[in-house]
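> Mind having a look at this structure? Questions to follow.
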Amino acid sequence: MTKEKVFKKKSSILEWGKAIVIAVILALLIRNFLFEPYVVEGKSMDPTLVDSERLFVNKTVKYTGNFKRGDIIILNGKEKSTHYVKRLIGLPGDTVEMKNDHLFINGNEVKEPYLSYNKENAKKVGINLTGDFGPIKVPKDKYFVMGDNRQESMDSRNGLGLFTKDDIQGTEEFVFFPFSNMRKAK
């Protein structure tokens, strides 16, 4: 093999190596700062999100703080490997209260249309979907969350407590698996 062919072969290998390194760096940047896939574990968000569904999470809101009441958010648990998928209910400074299956934020009733299926099922068996609680004043720099499956969810009401902005990993963007059920959860 001539020196020219050896040089071209090494040059070609270097070009492929550069392309692979750039692709890996881009993938890491996208995953760490823009979007990341998550797997729903458990029943706390049924039927909005069901166990084993896979969703993409928009991580940009973690840096912009651009999340709002009603968003489905992914939270870090106390252990690094634990994540929770919950609905953002109370923002810093809010007063959260549940009376007779109606949510009140700062004294104003907040409609929760995403709970209609679960509320109908609870009424069929003669119970409220969500037990009364509060009023709870959400401290500065804290967030109050609940699962949509209020009977099955561990959340800010009953064990998980309140979360900080740093605990929020992002908002649910869309469900991508199973493919037959791709959608934007509401």
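For all residues, glycine too, the Cβ spot is worked out from N, Cα and C.
Straight from Swiss-Prot, here's the annotation block:
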- Ser44: active site (ACT_SITE)
- Lys62 to Asn: No effect (MUTAGEN)
- Lys86: active site (ACT_SITE)
> Including all protein chains shown, what's the count of other C-beta atoms within 10 A of the C-beta of Lys86 (active site)?
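That number is 25.
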> Starting from the Cβ of Lys62 (mutagenesis position), draw a 10 Å sphere and report how many other Cβ atoms land inside it.
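Within a 10 Å radius of the Cβ of Lys62 (mutagenesis position) lie 20 other Cβ atoms.
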> Helix, strand or coil by DSSP: which one applies to Lys62 (mutagenesis position)?
helix
> Calculate the distance in Å between the alpha carbons (Cα) of Ser44 (active site) and Lys62 (mutagenesis position), and round it to a whole number.
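Ser44 (active site) and Lys62 (mutagenesis position) have their Cα atoms 22 Å apart.
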> How big is the gap, in Å, between the Cα of Lys62 (mutagenesis position) and that of Lys86 (active site), rounded to a whole number?
15
> Could you tell me which three-state DSSP class Ser44 (active site) falls into?
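Going by the DSSP assignment, Ser44 (active site) belongs to neither helix nor strand, so it counts as coil.
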> Tell me whether Lys86 (active site) sits in a helix, a strand or coil according to DSSP.
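DSSP call for Lys86 (active site): strand.
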